[in-house]
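Listed in Swiss-Prot:
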{"type": "MUTAGEN", "residues": "N123 to A", "note": "Abolished ability to fold GNAQ"}
{"type": "MUTAGEN", "residues": "F163 to A", "note": "Does not affect ability to fold GNAQ"}
{"type": "MUTAGEN", "residues": "L174 to W", "note": "Does not affect ability to fold GNAQ"}
{"type": "MUTAGEN", "residues": "K225 to A", "note": "Does not affect ability to fold GNAQ"}
{"type": "MUTAGEN", "residues": "L383 to E", "note": "Reduced ability to promote guanine exchange of G-alpha proteins"}
{"type": "MUTAGEN", "residues": "Y412 to A", "note": "Does not affect ability to promote guanine exchange of G-alpha proteins"}
{"type": "MUTAGEN", "residues": "A415 to W", "note": "Strongly reduced ability to promote guanine exchange of G-alpha proteins"}
{"type": "MUTAGEN", "residues": "S435 to A", "note": "Decreased ability to fold G-alpha proteins"}
{"type": "MUTAGEN", "residues": "S435 to D", "note": "Mimics phosphorylation; partial ability to fold G-alpha proteins"}
{"type": "MUTAGEN", "residues": "T440 to D", "note": "Mimics phosphorylation; partial ability to fold G-alpha proteins"}
{"type": "MUTAGEN", "residues": "T440 to A", "note": "Decreased ability to fold G-alpha proteins"}
{"type": "MUTAGEN", "residues": "L482 to D", "note": "Reduced ability to promote guanine exchange of G-alpha proteins"}
Amino acid sequence: MEPRAVADALETGEEDAVTEALRSFNREHSQSFTFDDAQQEDRKRLAKLLVSVLEQGLSPKHRVTWLQTIRILSRDRSCLDSFASRQSLHALACYADIAISEEPIPQPPDMDVLLESLKCLCNLVLSSPTAQMLAAEARLVVRLAERVGLYRKRSYPHEVQFFDLRLLFLLTALRTDVRQQLFQELHGVRLLTDALELTLGVAPKENPLVILPAQETERAMEILKVLFNITYDSVKREVDEEDAALYRYLGTLLRHCVMADAAGDRTEEFHGHTVNLLGNLPLKCLDVLLALELHEGSLEFMGVNMDVINALLAFLEKRLHQTHRLKECVAPVLSVLTECARMHRPARKFLKAQVLPPLRDVRTRPEVGDLLRNKLVRLMTHLDTDVKRVAAEFLFVLCSESVPRFIKYTGYGNAAGLLAARGLMAGGRPEGQYSEDEDTDTEEYREAKASINPVTGRVEEKPPNPMEGMTEEQKEHEAMKLVNMFDKLSRHRLIQPMGMSPRGHLTSLQDAMCETMEGQLSSDPDSDPD
């Protein structure tokens, strides 16, 4: 039924005709997410009529039908202004049983009404900044958090739980004040960690899950997304012993998530949200990833269970096949693996054995090939600076932050970006808590080491001499042409002579020489003026 006909029926006020018109409209547009511009004014008129009835109170008998129509029209951005009012939002919050000013409904609420109201609120908060502001002012997050805390005691349908969590996610994603309120005032990390444990159906010390059912997967992903929103700066925050224990408890549940498969084809998506949240944990809490007890069939390395680290590495390999949104795909898992390797020697040595095994092929450039090392070295020259930074950082840590070792595995040309950023172009080693790892060279590498081009990282075929057959006069002529070309480029500032500062940073040659001379003068006691 057309919006104009439905609006006409509403204006007549005849209940049966109105109900039938709304039901017909709902059936026809249940899967409509885009709308015809030609009927925009009719839809806006219908929305205003619905709002007037909503604010006065919907008939209990046909409440679900009215809310379904509101939900459909709330997808239309041209109708948002009508619905995004304080009175409309309050009415929807009351039907969803999350209005802060209302007493809890004594009798069990109508779950169909509650669900439709939640869906309407999700649509409005997603698309309307005004609705976002009003929802924050109405403190809807308080009653939502209360209901999430009741999931252990009261049985709510899957869809109600899912849209409770979806609304929490939208509010925390779009409103900084709601994010802080849930984190601090409502103890959101503890609340949602408990909800995650309930959803997974495991305790931290129990055996890992095998497959998480579809509905539990959907709810778990929403919980992970909300937790990500409210803990995004936890990695930078100093935490006390109580908070550290809570984050470790959360980490053990995330360990279950990493090891579990999701029903259907959502495993990679599920693991993606898990890895995103792992990246928010305080660094000292990542030790839980290596705390899994050894059991039959587990992957042991240096007496430590590496099942979780191996699963994260397998996830990284899958993500490296992505061709779009590479930063979102690989940066989180690379960051988690980097910190695990930096802080835990067994993890670093295990990852190095998998990613940077002893070099044998010395005739292929490090970025060429299908090995994990080759793919990561290719990322070191990616256009996205964040992608190349995390890839280089990961490989650098696997090399125990040793510059010669890093160059050996990646080539100086690929390594130059990180070395320049770290002030290590002249070599050396940054401060770091690393033991002296052995880096055993293969026989193939030792034999070819003297012939390896450090810039490309491989043995280069000897190129032909371009001056072969030239007379001395011709050679001198070509040399002067080259000098003149460089001089012209330099004078027009297309290129600039560079040098190495005493601190290991690339700088202009003139500045580098000045800094070197200043350093020599300051260290020479005889150079002080009289």
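For all residues, glycine too, the Cβ spot is worked out from N, Cα and C.
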Fewest Cβ neighbours within 10 Å, where candidates are the mutagenesis positions L383, Y412, L482: L383
Cα-to-Cα gap, L383 (mutagenesis position) vs Y412 (mutagenesis position), nearest whole Å: 18
Candidate with sparsest Cβ neighbourhood (10 Å radius) among L174, A415, the listed mutagenesis positions: L174
Spatial neighbours of N123 (mutagenesis position) that are distant in sequence (at least 6 apart) but have CB under 8 A: R71, S74, R75
Where F163 (mutagenesis position) falls in three-state DSSP terms: helix
Candidate nearest F163 (mutagenesis position) in space, where candidates are the mutagenesis positions K225, A415, L482 and distance is Cα-Cα: K225
Distance [Cα-Cα, Å, rounded] between L482 (mutagenesis position) and Y412 (mutagenesis position): 25
Nearest recorded site to K225 (mutagenesis position) by CA-CA distance, among mutagenesis positions L174, Y412, A415: L174
L174 (mutagenesis position) versus Y412 (mutagenesis position) - Cα distance in angstrom: 43
Residue among mutagenesis positions F163, K225 with least C-beta crowding, 10 angstrom cut-off: K225
Rounded inter-Cα distance in Å - L174 (mutagenesis position), A415 (mutagenesis position): 39
